[in-house]
Amino acid sequence: MAEAFIQVVLDNLTSFLKGELVLLFGFQDEFQRLSSMFSTIQAVLEDAQEKQLNDKPLENWLQKLNAATYEVDDILDEYKTKATRFLQSEYGRYHPKVIPFRHKVGKRMDQVMKKLNAIAEERKKFHLQEKIIERQAATRETGSVLTEPQVYGRDKEKDEIVKILINTASDAQKLSVLPILGMGGLGKTTLSQMVFNDQRVTERFYPKIWICISDDFNEKRLIKAIVESIEGKSLSDMDLAPLQKKLQELLNGKRYFLVLDDVWNEDQHKWANLRAVLKVGASGAFVLTTTRLEKVGSIMGTLQPYELSNLSPEDCWFLFMQRAFGHQEEINPNLMAIGKEIVKKCGGVPLAAKTLGGILRFKREEREWEHVRDSPIWNLPQDESSILPALRLSYHHLPLDLRQCFVYCAVFPKDTKMAKENLIAFWMAHGFLLSKGNLELEDVGNEVWNELYLRSFFQEIEVESGKTYFKMHDLIHDLATSLFSANTSSSNIREINANYDGYMMSIGFAEVVSSYSPSLLQKFVSLRVLNLRNSNLNQLPSSIGDLVHLRYLDLSGNFRIRNLPKRLCKLQNLQTLDLHYCDSLSCLPKQTSKLGSLRNLLLDGCSLTSTPPRIGLLTCLKSLSCFVIGKRKGHQLGELKNLNLYGSISITKLDRVKKDTDAKEANLSAKANLHSLCLSWDLDGKHRYDSEVLEALKPHSNLKYLEINGFGGIRLPDWMNQSVLKNVVSIRIRGCENCSCLPPFGELPCLESLELHTGSADVEYVEDNVHPGRFPSLRKLVIWDFSNLKGLLKMEGEKQFPVLEEMTFYWCPMFVIPTLSSVKTLKVIVTDATVLRSISNLRALTSLDISDNVEATSLPEEMFKSLANLKYLKISFFRNLKELPTSLASLNALKSLKFEFCDALESLPEEGVKGLTSLTELSVSNCMMLKCLPEGLQHLTALTTLTITQCPIVFKRCERGIGEDWHKIAHIPYLTLYE
């Protein structure tokens with residue numbers, strides 16, 4: 001990838017030669033010679049890149065060229081940095097250190113020119129041809145919605161595997177394991193995803209777990225990952241034995257479905273250890289695994305491996321067409337003919353067809369397609385398939401501005417879930433992004449990322465809270481890794497990762513160290529990226545200020561750091577400073593505003609009393625996650641006025657703002673690139689200026705996420721309407737007890753999530769307009785602690801809340817649940833019996849979690865009669881509940897039933913239990929007065945799991961073999977009984 005970085009250095013040289021710095025210190029001729037030398041060498045680089053694959057001397061030549069290029073980049077970078085510093089000093093160009101500086105630069109220039117002359121002379125023996133390289137991808141408009149392409153030709157395979165799962169689940173008496181076997185790029189993972197998401201599998205198995213293995217078959221890591229997947233949250237570090245016990249408790253008696261994707265482990269002992277833990281599941285529990293290795297299939301499989309065949313020529317062609325032409329109606333017949341010849345070379349491998357289709361998507365000249373068809377790369381030695389030549393071709397047909405950005409992704413381990421925004425910051429730090437017109441570098445990086453996605457280099461796109469995450473196929477990752485080999489020189493280490501969580505790997509110019517010491521910084525003066533996150537640091541040494549090339553510094557998660565050295569502010573090239581979750585950090589250096597190149601300052605999770613003074617001087621700043629308003633000049637909202645901020649920002653200590661004119665100084669309405677805004681006051685709610693201040697903080701209409709905390713005004717601002725919040729998808733309002741009414745949320749066309757916490761006693765309806773809005777996009781509604789809330793709408797209609805799926809109501813004693821046809825999940829703390837009766841209005845409900853706060857002794861008989869779709873029911877903290885309604889029997893679809901802390905509950909209804917024919921899990925805990933279990937349990941043939949804890953009377957009656965209730969539960973495979 002030398003050709004890509006040479007272009008970066010050439011662009012820097014060209015830009016530099018046009019500026020005044022080169023004239024002031026007298027190196028114009030030297031830099032001009034460097035530029036000419038690189039231009040001469042660059043002309044033959046495309047040919048060299050293609051030929052190096054089977055020519056070791058040529059590969060070595062490229063490595064030497066790459067090392068020299070990085071050396072030139074260091075010289076240029078240091079020259080610009082120090083020259084700028086001299087000019088900004090009081091002495092200007094007459095600074096006393098200018099002469100030794102010129103001598104040092106001149107000596108280094110002579111040395112690197114000698115190296116480049118030797119490299120240029122050596123190239124002649126390779127007889128390389130000059131070729132024109134495409135510099136940048138074609139300009140086109142792209143949208144923000146990212147979707148995976150249609151899957152072709154695997155429906156038959158999906159149905160066959162689903163049938164195996166279902167049939168085995170019905171017959172098996174032990175854990176079943178089915179390996180899907182096939183070479184890389186055939187679509188084993190895609191097929192497994194289709195099976196995993198099939199409705200038939202979802203209905204028959206619970207829980208469903210997906211784990212990617214790759215090269216690391218570590219039992220502790222895998223068990224931890226499985227537990228985290230089931231519980232949906234991160235797990236603190238634990239020893240293996242308690243991890244094994246926890247997983248067995250979670251899987252005990254469950255007919256689970258586990259996918260182990262991309263397995264390479266050939267050690268039978270490792271698999272045997274994991275299998276022993278997994279065998280606690282119910283009859284029919286199933287493990288589906290994907291692998292390229294027959295030995296892995298024979299070790300793991302209890303069933304005959306499913307060997308995945310190549311795609312048919314027709315399906316391969318459809319996949320290629322979808323990528324190459326999109327939805328274009330008219331297709332050049334000559335391109336179709338050439339395309340079919342290219343597809344033949346793909347050998348029925350989907351990844352090859354998809355990737356080659358991606359690189360040709362915006363090429364419409366026949367010669368461009370012929371160049372791919374006739375490339376000599378097809379004739380190179382192949383290992384397991386035709387996939388690697390196809391992937392190499394995809395790289396060689398990338399424009400220059402994409403190549404190095406793609407190859408850099410090799411520093412992440414396989415199957416890493418990468419954040420697009422972070423990756424773009426890394427690209428910027430290494431100088432891979434070229435300026436383009438008036439676009440910000442972040443926008444250029446976004447274009448590059450979209451180009452690589454459209455060419456199928458990235459996959460598995462997810463968007464969470466406004467951030468985009470993605471992965472790379474393991475073969476695409478292998479390609480990036482192989483191309484990184486030219487950067488293995490130890491003389492140009494530019495990135496160090498010293499964290500403990502395996503987030504990045506050591507490759508090329510990136511080095512991972514197991515621990516950090518201050519002396520480490522003195523060894524690597526060319527560093528662009530220094531990652532010390534979660535390194536348990538107490539302090540950062542002042543020598544950090546000597547890393548003049550440093551662009552990216554990550555100190556996040558170092559909760560012991562209380563302050564940062566003043567010399568940090570000497571890092572004139574620093575672009576990203578990541579300090580999030582440095583819990584003890586209370587202040588930043590006063591001279592932080594001198595970090596003139598800073599673009600990303602991440603401060604969420606710190607304990608700052610105020611943001612550093614005069615932060616508005618950081619005119620390059622694009623991401624400022626947190627702004628803490630101070631009391632003194634230079635710490636106030638006006639510092640945000642001229643900053644073109646991107647992403648999200650949380651503004652706190654708004655109670656310190658006394659005038660709406662001060663709030664207007666923030667100029668939020670002009671910040672079109674902010675997608676998330678959080679505004680917070682101290683929670684005492686006694687701020688007389690809050691209403692005027694919030695009105696003055698009107699955001700831009702591009703905003704998507706809005707949160708307001710501790711607002712003390714009596715009404716929310718007029719700008720909370722359709723015109724300003726037309727793109728908002730999520731609103732959260734907490735601690736606004738003085739607001740007597742709510743804005744017209746129902747008119748917001750894109751609002752998907754609405755959370756209201758602790759509201760005024762004057763609020764009776766979420767929307768009390770005579771003509772209320774429809775809430776056309778709302779899917780999630782959470783309301784806490786509204787003492788007089790009676791309903792959602794004062795005037796209900798037929799078309800309101802058409803897609804609402806999830807509702808949560810806590811501490812709303814007057815609330816009556818309306819009739820809503822789409823709601824599937826309800827969580828409610830019952831504060832009035834009326835709420836219990838109104839639950840029956842939600843006929844589509846599949847999950848119900850109710851807790852009591854009214855001392856109810858019984859539940860309404862009609863409560864369950866209309867809930868025919870209910871699958872999960874949890875009843876907790878009904879301290880005085882003595883009996884359950886017989887209408888429980890109408891819940892024919894119920895799979896899971898749980899009772900917790902129902903102290904007075906004496907029995908479960910005999911007739912009610914008999915009707916629960918689909919029940920697979922019953923859990924009763926802390927029901928101290930429960931006297932016995934119903935006889936009807938014997939007839940629940942689907943019941944596989946029974947858990948009884950802290951129920952002393954029943955516990956004794958369930959003693960194995962001799963207890964009075966033992967015969968009622970003896971047929972249940974998995975029992976958990978604790979006194």
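Placed from the backbone N, Cα and C atoms, the Cβ positions cover glycine too.
Secondary structure at GLN88 (variant position), taken from DSSP and collapsed to helix, strand or coil, is helix. Record note (Swiss-Prot) on the natural variant GLN88 to Leu: In susceptible haplotype.
If you look up Swiss-Prot, you'll see 143-437 marked as domain 'NB-ARC'.
Natural variation at this site is recorded by Swiss-Prot as PRO149 to Ser, annotated: In susceptible haplotype.
A simple way to gauge crowding: the CB of ILE166 (variant position) has 18 other CB atoms within 10 angstroms, across all the protein chains here. As a natural variant entry, ILE166 to Thr appears in Swiss-Prot alongside the note: In susceptible haplotype.
Taken from Swiss-Prot, the feature ATP binding site covers GLY182, MET183, GLY184, GLY185, LEU186, GLY187, LYS188, THR189. Counted within 10 Å of its Cβ, the other Cβ atoms near LEU186 (ATP binding site) come to 26, all protein chains included. DSSP assigns LEU186 (ATP binding site) to coil in the three-state reduction, outside any helix or strand.
Sequence-ordered, the extra residues of this chain that approach the ATP site, with Cβ no more than 8 Å from the Cβ center of GLY182, MET183, GLY184, GLY185, LEU186, GLY187, LYS188, THR189, are THR290, ARG292, LEU308, VAL349, PRO350, LEU351.
Neighbour density around each Cβ, counted as other Cβ atoms within 10 Å, peaks among the binding-site residues GLY182, GLY184, GLY185, GLY187 at GLY185. With the fewest other Cβ atoms inside 10 Å of its Cβ, the least crowded of the recorded positions GLN88, THR189 in this structure is GLN88.
Each residue in the domain 'NB-ARC' (143-437) has a pLDDT score, and their mean in this model is 85.
Under DSSP, ILE166 (variant position) is assigned to a helix (H, G or I) in the three-state scheme. For the pair MET183 (ATP binding site) and ILE166 (variant position), the Cα-Cα distance reads 26 Å.
Working note on the binding-site residues MET183, LYS188: by count of other C-beta atoms within 10 Å of each C-beta, LYS188 ranks first.
Between the C-alpha atoms of GLN88 (variant position) and GLY187 (ATP binding site), the distance comes to 58 Å. In this structure the alpha carbons, written CA, of LYS188 (ATP binding site) and ILE166 (variant position) are 20 Å apart. It is 24 Å from the Cα atom of LEU186 (ATP binding site) to that of ILE166 (variant position).
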